[in-house]
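A.B. asks: I am attaching a structure below and will ask some questions about it afterwards.
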Amino acid sequence: MKKKNISPSLVLHPLLLLLLPFFAFNSLALKFSPQLLSLLSLKTSLSGPPSAFQDWKVPVNGQNDAVWCSWSGVVCDNVTAQVISLDLSHRNLSGRIPIQIRYLSSLLYLNLSGNSLEGSFPTSIFDLTKLTTLDISRNSFDSSFPPGISKLKFLKVFNAFSNNFEGLLPSDVSRLRFLEELNFGGSYFEGEIPAAYGGLQRLKFIHLAGNVLGGKLPPRLGLLTELQHMEIGYNHFNGNIPSEFALLSNLKYFDVSNCSLSGSLPQELGNLSNLETLFLFQNGFTGEIPESYSNLKSLKLLDFSSNQLSGSIPSGFSTLKNLTWLSLISNNLSGEVPEGIGELPELTTLFLWNNNFTGVLPHKLGSNGKLETMDVSNNSFTGTIPSSLCHGNKLYKLILFSNMFEGELPKSLTRCESLWRFRSQNNRLNGTIPIGFGSLRNLTFVDLSNNRFTDQIPADFATAPVLQYLNLSTNFFHRKLPENIWKAPNLQIFSASFSNLIGEIPNYVGCKSFYRIELQGNSLNGTIPWDIGHCEKLLCLNLSQNHLNGIIPWEISTLPSIADVDLSHNLLTGTIPSDFGSSKTITTFNVSYNQLIGPIPSGSFAHLNPSFFSSNEGLCGDLVGKPCNSDRFNAGNADIDGHHKEERPKKTAGAIVWILAAAIGVGFFVLVAATRCFQKSYGNRVDGGGRNGGDIGPWKLTAFQRLNFTADDVVECLSKTDNILGMGSTGTVYKAEMPNGEIIAVKKLWGKNKENGKIRRRKSGVLAEVDVLGNVRHRNIVRLLGCCTNRDCTMLLYEYMPNGSLDDLLHGGDKTMTAAAEWTALYQIAIGVAQGICYLHHDCDPVIVHRDLKPSNILLDADFEARVADFGVAKLIQTDESMSVVAGSYGYIAPEYAYTLQVDKKSDIYSYGVILLEIITGKRSVEPEFGEGNSIVDWVRSKLKTKEDVEEVLDKSMGRSCSLIREEMKQMLRIALLCTSRSPTDRPPMRDVLLILQEAKPKRKTVGDNVIVVGDVNDVNFEDVCSVDVGHDVKCQRIGV
C-alpha cells in the first residue's frame, strides 16, 4: 500500500487540539511555532519524574515568542530562535520518541542518553539532516537498527552504546564521510563487521564490543589511518588479527579480548608506536610473544591473559618505561622474568599466575614505590621473596602461593600498612614468622600454610584489627598456641592443623567472631576448655588427631550454629552429654577412636554416620549395634539424682565445689569427691531433658496453592532429616524433600521450649496472619506455599531457594564472581529487594511491614534473583506478658524503636539502608572496629564527618578502582544515607528509593560466562573485569571504555 504524504499541519493538528486551552490567550504571540509544538510533543509523549520538564512551560501573557529557548536542555540560534541543541540525557524518561521531533530541522546536537526509551529506533530522527552529534546510548531501543542514517550526512559523533538492538550492523553508516566516533557496543548485533566501515577515513573511535558479532575481522579496517581507539572485544570472531591492522599508526587503544581469535600474535603490531593499551586476553592465541612488541614504548596496559602462549617474556619488555599493568595469567609461558621488569618505574600491577615460570623474582620488584597488586601463584619460582615489594606502602594484594620460594618472610612486609590480602601457602618458606602483622590495620586475609615455619606463632595476630582469615596449617612450630589467640577481634577462620603444636588449648574467653577452628593433627594435650561456649558463632570445630583427654564439654552443644564437630583420635573419656541429642544444628559429630562410654544420645544423633562413634568400646546404642545395660546406667543416674535432685549442676556448680574445697583447705579426698560428682552430673544428662511429652494433636495443612504432598509427608520428612538451612529469632528452617521429589523449605516456629523465653502462640492470631502472608504474590518475595499446624507447633512451608542468602554472598568468603559481575549482581539484588519491600508497603492491603529485614532474610533463587523471606513472621510469635519483644535484629533496628517500641514502614526503610551499606562497604552491620555500641551506620557517618575520602568507605574487593563502578557505589551510598536518616520523617518511601536505584542502575550485559563492562564513548578511564579461578584470588583484567 502506498504511503500518503502528510503535511506538518495535519500531523500537528491533534496536538493543537490537545493544547488549545493552553494557547487560548496567546495564539497570536506564539504563532503555533513548529519548534514549540515539537518540543511539547516530546513532553507529552515521554514519561518521567516531575522535574524532567519542570520549566517547560508556556506563559499566558504572550510576551516571549521564543519561550522554549529558556527551557532546560534547549539551546537556540541567537538570530533565528531555531533549536540547535537538545539535551534530555539522564532524566529518567521512558516511552517512545514522537514523530514530531523531525520538525526541529536546525538541530545540530541531540542527546537522549541515560534514559529508558524503548521500541524501535524512530526513523524520524533521520530527518534532522543537520545533526553533527547523536547520542542515544544507555536506553532500551530494540529490534533491528533501521536504514536511513546515511541521511545524516554531517554526523560526526554517533553513540548507540548499551541498547537492545539486534540483527546486522547497519551498512549505510559507511556513507557518513564526516563520522569520527562510532559506538554500537553493548547490544545484540550479529553477523560480520561490514568491510565498508574501513572507508570511514575520518573515524577516530570505533566501539563494537559486547555484541554477538562473528566471522573474520575485516582487513579493510586497517585503512582507518586516523583511528585512535578500536574496541571490538567480547564477540565471537574467528581467525587471526589481520596484519593490515599494523597500518593503524595513530592507534592508542586496541581491545580484541574474548573474541575466540586464534593463531600467532602478529609481529606487525609492534609497529604501533602510539599504542598505550593492548588487550588480547581470553582468546586462543598460540606461539611466542613477538620481540617486536618491545618497540611499543608508549604502552601502559598490556594483557595477554588466558591464551595458549608459550616461550618467555621478551627481554625488551624491560624497556617499556610507561608500563603500569602487565598481565600474562593462564598461559604456557616459561623461563625467568627479566630482571628489568622489577625496575619499571610505573608498574603497579603484575599478574603472572598459572604459567611455568622459573628462577627468582627480580630483586628490585616494587622498588619504584608504586606496586599495588602482584600475583605470581602457580609457577615454579624459587629463591627468596624480594624485600622491596612494599617500598611505597601501596601494595594491597600479594599472592605467591604454589611456588618454591624459600627463606624467611621479609620483615618489611610487617610494615606494609596497605597490605590487605597475603597468600603464600604451598612454598618452602622457613624460619620464624616475623612479629608485626598484627599491627597492619588493613590486613584481612593471611595464608601461610604448607611451609616450613618454626618457633612461636606470633601473638600479635590476635591484635590484628580486621584480620578475618588466618591459615598456618602444615608447618613445624613445636610450640604452644598463643594464649590470646581467641581474642582476635574479627578473626573468623583459624587453621593451624598439622603444625606440630604442643601444650594445652588456651581458654576460649573472648572467642566471639570465630566460625571455624581447625587444630587437628597436632600434639595438643589436656582437656577441651569448658568455656568454648564463648564461641557463639562457631560452625566448625576440628580437634581430631591430638592427645586431648578428659570429658566432652556439654557447652559445645549449646553453640547456636555449630554444625561440624570432629574430636576423633584423642583420649577422651566419660560419656557423650545427652544435651547433644537435642541440638538442631549438628550435622557431623565424629568422636571415633576415643575411650568414651555410655549411651549415644538419641534425637538428632539417630541420623548420624555410625562410623563417627567407632572404636569406643564403652559406647552403646543402636548406632553401634550394642544394646545399653539399663541397670548399670540407671544406677549411676540414681546416685547422681540423690545428690542433685532439683537440677543437674552445670560447669559452674562444679567450679563452685572446687573453689569451696580450696577455701576450706580440704585436700585430696574432697577434690576427688567433687570431680566424681561433676563427672556423674554429665552422665545424668543421658536420660534427661529434651523430651516433649503429652499429646500434641493431629497436623492440619493449610495450602495457598495446589500441593502434591500432605502434612504427614512434611512431618515424616523432618523426622528423618537434620539438613538445617538456618536458625533465627523466629525459628529453624529445614530443607525437606517431599515424596514426589519436590524440595521445599520448612520453617518451624519456635515453640514454648526455646531456651527460657517460654514463647507461646496465639492460635487464631497465627492463622489469621498466615492467611494474609499466604496471599502475597510477587517475583521478589519468597512464596509461602502452606502452613502445617497442630496444638503446639506451627510450620511454614516455603519454596526452596538454592543459592543461599545475601548474607552468604556478602560475607561467606566464597567469591565465585568477578568484581564487575559481583557488583552488577549485587546492584540487581538491591533493586529486587526494593521491589519486594515496595510491594509489601504500597501494594498490599493491609500494609505488610517486614519487621526483620537483613541479609540472611534475602534469599537468592536459581538465577540469583533476590527473594525477600520471613516478611511478617515476627508477628506470628510472642513471648509471655512479662517478656519484651524486640522487633528486628541488632544492627538493623531503627533508632526510634528504643523509645517508641513501634515498628512501621520507616523501620523497614532503615533496615534496607543498612543492607545497602553492607553491600557498599563489604562489612557486617556490627563489627568491633566500629566501637562499642556503634553500628555500620555510625561508622560510615563518622568517616564522612571527619572528611575522610569517601572511597575509603567503599569495598576494595568490589572494583572501587573502576571509575564506573566507583560512581555507582557512591550513588548507592547516598541512597543508603537517606534510608538510615535518624529521623523517620527524613527517610524516603520505598517507592522513591526504588525509583532512584533504577535510575542509577548500571548497564551490564552477560554473554556466555563473561560480563561486558564497557563505558561511555567520552569516558577514557578503565573498568576492571575480574575472573576467578578455583583456588585463586580474584584476577583482574581490564576493558577500556
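A Cβ is built for glycine as well, from the same backbone N, Cα and C atoms used for every other residue.
For the mutagenesis experiment Gly186 to Ala, the note given by Swiss-Prot reads: Reduced interaction with CLE41 peptide leading to desorganized vascular tissues. Per Swiss-Prot, mutagenesis Gly210 to Ala is noted as: Reduced interaction with CLE41 peptide leading to desorganized vascular tissues. Among the mutagenesis entries in Swiss-Prot is Tyr234 to Ala, noted as: Reduced interaction with CLE41 peptide leading to desorganized vascular tissues. As a published mutagenesis entry, Asp255 to Glu appears in Swiss-Prot alongside the note: Reduced interaction with CLE41 peptide. For the mutagenesis experiment Arg421 to Ala, the note given by Swiss-Prot reads: Slightly reduced interaction with CLE41 peptide. Impaired interaction with CLE41 peptide leading to a cambium-defective phenotype and adjacent phloem and xylem cells; when associated with A-423. For the mutagenesis of Arg423 to Ala, Swiss-Prot gives this note: Reduced interaction with CLE41 peptide. Impaired interaction with CLE41 peptide leading to a cambium-defective phenotype and adjacent phloem and xylem cells; when associated with A-421. The structure shown keeps the original residue. Among the features that Swiss-Prot reports, domain 'Protein kinase' is placed at 719-1001. Residues or ranges marked as ATP binding site by Swiss-Prot on the basis of sequence analysis: Leu725, Gly726, Met727, Gly728, Ser729, Thr730, Gly731, Thr732, Val733, Lys747. Residues or ranges marked as active site, proton acceptor in Swiss-Prot (evidence: sequence analysis): Asp852.
Could you place the listed features in the three-dimensional structure?
C.D. replies: Reduced to three states, the DSSP call for Gly186 (mutagenesis position) is coil.
DSSP gives Gly210 (mutagenesis position) a coil state; it is part of no helix or strand.
In this view, Tyr234 (mutagenesis position) is surrounded by 29 other Cβ atoms within 10 Å of its Cβ, with every protein chain counted.
Of all Cβ atoms in the protein chains displayed, 21 besides its own lie within 10 Å of the Cβ of Arg421 (mutagenesis position).
Counted within 10 Å of its Cβ, the other Cβ atoms near Arg423 (mutagenesis position) come to 22, all protein chains included.
Annotation note: Leu725 (ATP binding site) sits in a strand segment as assigned by DSSP. The Cβ of Leu725 (ATP binding site) lies under 8 Å from the Cβ of Val733, Tyr734, Lys735, Ala745, each of which sits 6+ residues away along the same chain.
When other Cβ atoms within 10 Å of the Cβ of Asp852 (active site, proton acceptor) are tallied across all protein chains shown, the result is 26.
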A.B. asks: Would you mind pulling the DSSP three-state label for Arg421 (mutagenesis position)?
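C.D. replies: Arg421 (mutagenesis position) sits in a strand per DSSP.
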A.B. asks: Round to a whole number and give the Cα-to-Cα distance in Å for the pair Gly731 (ATP binding site) and Gly210 (mutagenesis position).
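C.D. replies: The separation of the Cα atoms works out to 46 Å.
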A.B. asks: Reduce the DSSP letter at Val733 (ATP binding site) to three states and note it down.
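C.D. replies: In three-state terms, Val733 (ATP binding site) counts as strand.
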A.B. asks: Please report how many Å separate the Cα atom of Asp255 (mutagenesis position) from that of Gly186 (mutagenesis position), as a whole number.
C.D. replies: 14
A.B. asks: How many other Cβ atoms are found within 10 Å of the Cβ atom of Gly186 (mutagenesis position), counting all protein chains shown?
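C.D. replies: I count 27 other Cβ atoms within 10 Å of it.
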A.B. asks: For the recorded positions Gly210, Gly731, which Cβ has the most other Cβ atoms within 10 Å, all shown protein chains included?
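C.D. replies: Per the Cβ count within 10 Å, the most buried is Gly210.
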A.B. asks: Express the predicted model's confidence over the domain 'Protein kinase' (719-1001) as a mean pLDDT, rounded to an integer.
C.D. replies: 79
A.B. asks: Could you measure between Gly210 (mutagenesis position) and Gly186 (mutagenesis position) for me? Cα positions, answer in whole angstrom.
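C.D. replies: Given the Cα positions, Gly210 (mutagenesis position) is 5 Å from Gly186 (mutagenesis position).
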A.B. asks: For the binding-site residues Met727, Val733, which Cβ has the most other Cβ atoms within 10 Å, all shown protein chains included?
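C.D. replies: Sorting the candidates by Cβ neighbours within 10 Å, the top entry is Val733.
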